[in-house]
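Taken from Swiss-Prot, the feature active site applies to His434. Taken from Swiss-Prot, the feature cholesterol binding site applies to His119, supported by similarity to another entry. Per Swiss-Prot, acyl-CoA binding site is recorded for Asn389, Arg392, Asn395, His399, Tyr407, Ser430. Recorded in Swiss-Prot as a mutagenesis result, Lys80 to Arg carries the remark: In K-null mutant; does not affect ubiquitination and sterol-regulated stabilization; when associated with R-49, R-100, R-102, R-108, R-242 and R-299. Mutagenesis annotation in Swiss-Prot: Lys102 to Arg, described as In K-null mutant; does not affect ubiquitination and sterol-regulated stabilization; when associated with R-49, R-80, R-100, R-108, R-242 and R-299; the structure shown retains the original residue. Among the mutagenesis entries in Swiss-Prot is Lys108 to Arg, noted as: In K-null mutant; does not affect ubiquitination and sterol-regulated stabilization; when associated with R-49, R-80, R-100, R-102, R-242 and R-299. Among the mutagenesis results in Swiss-Prot, Lys242 to Arg has the note: In K-null mutant; does not affect ubiquitination and sterol-regulated stabilization; when associated with R-49, R-80, R-100, R-102, R-108 and R-299. The residue drawn here is the original one. In Swiss-Prot, a published mutagenesis experiment is listed as Thr254 to Ala, annotated Does not affect ubiquitination and sterol-regulated stabilization; when associated with R-279. Record note (Swiss-Prot) on the mutagenesis of Thr279 to Ala: Does not affect ubiquitination and sterol-regulated stabilization; when associated with R-54. Swiss-Prot documents His360 to Ala as a published mutagenesis change and attaches the note Abolished cholesterol O-acyltransferase activity. Experimental mutagenesis is annotated in Swiss-Prot for His399 to Ala, with the remark: Abolished cholesterol O-acyltransferase activity.
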Amino acid sequence: MEPGGARLRLQRTEGLGGERERQPCGDGNTETHRAPDLVQWTRHMEAVKAQLLEQAQGQLRELLDRAMREAIQSYPSQDKPLPPPPPGSLSRTQEPSLGKQKVFIIRKSLLDELMEVQHFRTIYHMFIAGLCVFIISTLAIDFIDEGRLLLEFDLLIFSFGQLPLALVTWVPMFLSTLLAPYQALRLWARGTWTQATGLGCALLAAHAVVLCALPVHVAVEHQLPPASRCVLVFEQVRFLMKSYSFLREAVPGTLRARRGEGIQAPSFSSYLYFLFCPTLIYRETYPRTPYVRWNYVAKNFAQALGCVLYACFILGRLCVPVFANMSREPFSTRALVLSILHATLPGIFMLLLIFFAFLHCWLNAFAEMLRFGDRMFYRDWWNSTSFSNYYRTWNVVVHDWLYSYVYQDGLRLLGARARGVAMLGVFLVSAVAHEYIFCFVLGFFYPVMLILFLVIGGMLNFMMHDQRTGPAWNVLMWTMLFLGQGIQVSLYCQEWYARRHCPLPQATFWGLVTPRSWSCHT
């Protein structure tokens, strides 16, 4: 195609030159000399184009070969490949990807790629401008009301109160996670079967007690504020999920090693690295970047801190003035509906800030410090046209764990036809975990998240499936997100202040689990 096109262009050029030579004009000699120069320049550009295409093709081939090598190396060496599926097994009622495993490759986070586009960076700058507006409005209101220009961080100081106690509590949680699962695995690999099973199970039981009971006891006994409780509960859930992944991935290879199949047990250094790297799927090795960009680490930590300040300003200016005295007014459906609609804007802001601060900034900072190559912690969930796609792309780190150890293992136990049951199991585990986190952080039980996630979210997952495409479905998904966040912020804020305005004269079980905002209207 190229040589023929080049000859055709050259013939047209020469034809044009010939016509110009025959034209009776005064500068005919000039046109005669310019035609060979034009032909030579065209030939030179064709040669340059061919050279550039050849170089690009070679570089692309090298990149693809390297990606294939890294993908092959990222497969766990201690596991045998899964047998091929029997003929006819890939039906509509069965799961074709039963043996699919997480493959780690070097790739950047999606927002880092989008930040290279000036148009998207402008949206980022708009959010920074919004933070500046909150700061200016806070200073202006304080100056008008009290005659001083001083930013107060009372809400931030209260939320992170007793943080050193939470960090001290983290130490035994970490040591338990570091030592108990690995030592149990070593016992199963080397000791006699009866003795190893008993000691290993005892170690894991002690590990579970430390992780489950210690943070709850510290939070209740010392009445930790919400942000300090967040540190404990997130680390508690993270350590439990990482411990399970390590044992789930390493135990099959360890049992085969006992039978003399020559499979080595996981190294302690790989397990230690796994406890800090931003993934919940254990592998002996991960793709690594060649060096650490410390300016990138500092930038992400600074952005995470900015998101925390942003959230404090949103709560202090848009939520506290509205809900602080709501429980002291008579209940009305109109006030409840208006409070939910008022909370949609701060609710969606909080959702975006949590996403950006944790899933992008925090995880990327730790990934960069540990040279962890695979930065796909999320995908383009904002473009989702179905809730099933939203749940898969919002938090890829947790989704990979649920898909590998709840959904796929559920299919292995129940059969490939039980896709619906396995999916309901994923929703149940995720909803209970989210409700437990909210209960731990806020200090009371109010199953708003459980109902929204398990009931409403489960229904929307089956109703708004992947076959729903088009802009209208994306608008509908965002509308449901706005309303859901408004319901959560409104109801949880009302319950928070109701429990402070109407304390129980005597603590009872039903008094602790019954929402106080339903009856506290003084």
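Don't overthink the numbers, they just go from 1 along the chain as shown.
A Cβ is built for glycine as well, from the same backbone N, Cα and C atoms used for every other residue.
No substitution from the list is modelled in this structure, which keeps its original residues.
Annotated features taken from Swiss-Prot, shown on the structure.
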residue : record                : DSSP (3 states)
Lys102  : mutagenesis position  : coil
Lys108  : mutagenesis position  : coil
Lys242  : mutagenesis position  : helix
Thr254  : mutagenesis position  : helix
Thr279  : mutagenesis position  : coil
His360  : mutagenesis position  : helix
Arg392  : acyl-CoA binding site : helix
Tyr407  : acyl-CoA binding site : helix
Ser430  : acyl-CoA binding site : helix
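Ranking the binding-site residues Arg392, Asn395, Tyr407 by the distance of their Cα atoms from the Cα of the residue listed as 'active site' places Asn395 first.
Tyr407 (acyl-CoA binding site) sits 10 Å from His399 (mutagenesis position), taking the CA atoms of both as reference points.
Here His360 (mutagenesis position) is compared against the binding-site residues His119, Asn389, Asn395, Ser430, and the shortest C-alpha distance is to Asn395. Candidate recorded positions: His119, Lys242, Thr279, His399. Nearest to Arg392 (acyl-CoA binding site) by Cα distance: His399. Cβ neighbours within 10 Å of Arg392 (acyl-CoA binding site), excluding its own Cβ and spanning all shown chains: 18. For Lys108 (mutagenesis position), the nearest neighbour among the listed binding-site residues (His119, Asn389, Asn395, Ser430), judged by C-alpha distance, is Asn395.
Residue with the densest Cβ environment among the recorded positions Thr279, Ser430: Thr279, by other Cβ atoms within 10 Å. In the three-state DSSP reading, His119 (cholesterol binding site) counts as helix.
Of all the recorded positions in the list His119, Lys242, Asn395, His399, the shortest Cα-Cα distance to Thr254 (mutagenesis position) is found for Lys242. The separation of His399 (mutagenesis position) from His119 (cholesterol binding site), Cα to Cα, is 30 Å. Across the structure, Ser430 (acyl-CoA binding site) and Thr279 (mutagenesis position) are spaced 17 Å apart at their Cα atoms.
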